[in-house]
Amino acid sequence: MQFEVLKRFFPKESLKNCKGALWVHTASIGEFNTFLPILKELKREHRILLTYFSPRAREYLKTKSDFYDCLHPLPLDNPFSVKRFEELSKPKALIVVEREFWPSLIIFTKVPKILVNAYAKGSLIEKILSKKFDLIIMRTQEDVEKFKTFGAKRVFSCGNLKFICQKGKGIKLKGEFIVAGSIHTGEVEIILKAFKEIKKTYSSLKLILVPRHIENAKIFEKKARDFGFKTSFFENLEGDVILVDRFGILKELYPVGKIAIVGGTFVNIGGHNLLEPTCWGIPVIYGPYTHKVNDLKEFLEKEGAGFEVKNETELVTKLTELLSVKKEIKVEEKSREIKGCYLEKLREFLRGL
């Protein structure tokens, strides 16, 4: 930790190895993953110098070395540290992801600066520093208009980077499934009750049940048996309810579903990733507790891909409706538009340097 602080105050000479690279700053793991679809494309065209702020991000980013050439903590926000960092690395440009308004970084560096996935809050620091960026790509046109009143010049809207699909290969299974992902204790009963009702009409339908915490798989399996369901564990597909007791495959399971249900939304958790199933053209249902994913919820409802239900009765009604009529989900198309817009603006700017 002391060494990390020293590197922030007195950036390392080894930065000279990354001279002329494109400097990308993603403060945390969340910002890195949000920007990753764009970073993958930029890495094909530029050497990348990646900086981070969160100490937790360092260990995670070490496992993602395919996407950068040099990794260094963000210099401390004082004139000496940021100037030394720039002097050693001589970057081609700086891309700042989201709302990293560090005054010394933005004021005392001479490198061309780009702000991406930005949104307007109207804070004083935002009003002062936004005009220091040479290119700003924002989430909405309303954000653009607000930043223009602050004196920002080259400002565009491309949408929210969080809405870009990041799909895996997907798993192929025979049968008809509802996939319930990231389910917490306290909401599993709601889903099992609704599924029991749906099975009266759709007897061949199966439920793939993925707990948020894998250690709950056996508890959920017992609850399913208590409801009278035949159960099995993935990859055995003989049960009416198939429990998943392994990490990291939920994203790959969504494409087998006719419908997805995302957890953390029927209890007061705030929701998990609502986007993943819709990237495969699968409609997603969620409960009323979505305060952590409101931006995704609003986007999906606008695209006709997301559906909120308040209780078990509404869940049965919505499942019946979506099972009876094939719904066309075009989220991936919208995702490609957003990604294409960001890449077009960034490439155009970088070509001009």
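Heads up, the Cβ atoms here are built off N, Cα and C, so glycines get one too.
In this structure the noted substitutions are not present, so the sites keep their original residues.
Cβ neighbours within 10 Å of G30 (mutagenesis position), excluding its own Cβ and spanning all shown chains: 14. Swiss-Prot documents G30 to A as a published mutagenesis change and attaches the note Complete loss of catalytic activity.
Within its own chain, E31 (mutagenesis position) has V97, E98 as residues 6 or more apart in sequence whose C-beta sits under 8 angstroms from its own. For the mutagenesis experiment E31 to A, the note given by Swiss-Prot reads: Large decrease in catalytic activity.
According to Swiss-Prot, the active site, proton acceptor annotation covers E31. The DSSP secondary structure for E31 (mutagenesis position) is helix.
One mutagenesis experiment catalogued in Swiss-Prot, E98 to A, is accompanied by this note: Nearly complete loss of catalytic activity.
For the mutagenesis experiment K162 to A, the note given by Swiss-Prot reads: Large decrease in catalytic activity. Using a 10 Å radius centred on the Cβ of K162 (mutagenesis position) and all shown protein chains, the other Cβ atoms total 18.
Shown in sequence order, V262, V284, Y286, T290, V293, L296, K297, L300, G306 are the residues of the chain, 6+ apart in sequence, with a C-beta less than 8 angstroms from the C-beta of L274 (CMP binding site). The annotation CMP binding site is assigned in Swiss-Prot to P211, R212, F247, G248, I249, N273, L274, L275, E276 on the grounds of experimental evidence.
Shown in sequence order, S182, I183, H184, G263, G264, H272 are the residues of the chain, 6+ apart in sequence, with a C-beta less than 8 angstroms from the C-beta of R212 (mutagenesis position). Under its mutagenesis entries, Swiss-Prot includes R212 to A with the note: Decrease in catalytic activity.
Counting every protein chain shown, 25 other Cβ atoms lie within 10 Å of the Cβ of E276 (mutagenesis position). Among the mutagenesis experiments that Swiss-Prot reports, E276 to A is described with the note: Decrease in catalytic activity.
Counting every protein chain shown, the Cβ of F247 (CMP binding site) has 7 other Cβ atoms within 10 Å. Residues P211, R212, F247, G248, I249, N273, L274, L275, E276, recorded as contacting CMP, have a largest CA-CA distance of 19 Å.
Taking all protein chains in view, 14 other C-beta atoms sit within 10 angstroms of the C-beta of I249 (CMP binding site).
Of all the recorded positions in the record (F247, I249, E276), the one with the smallest CA separation from G30 (mutagenesis position) is E276.
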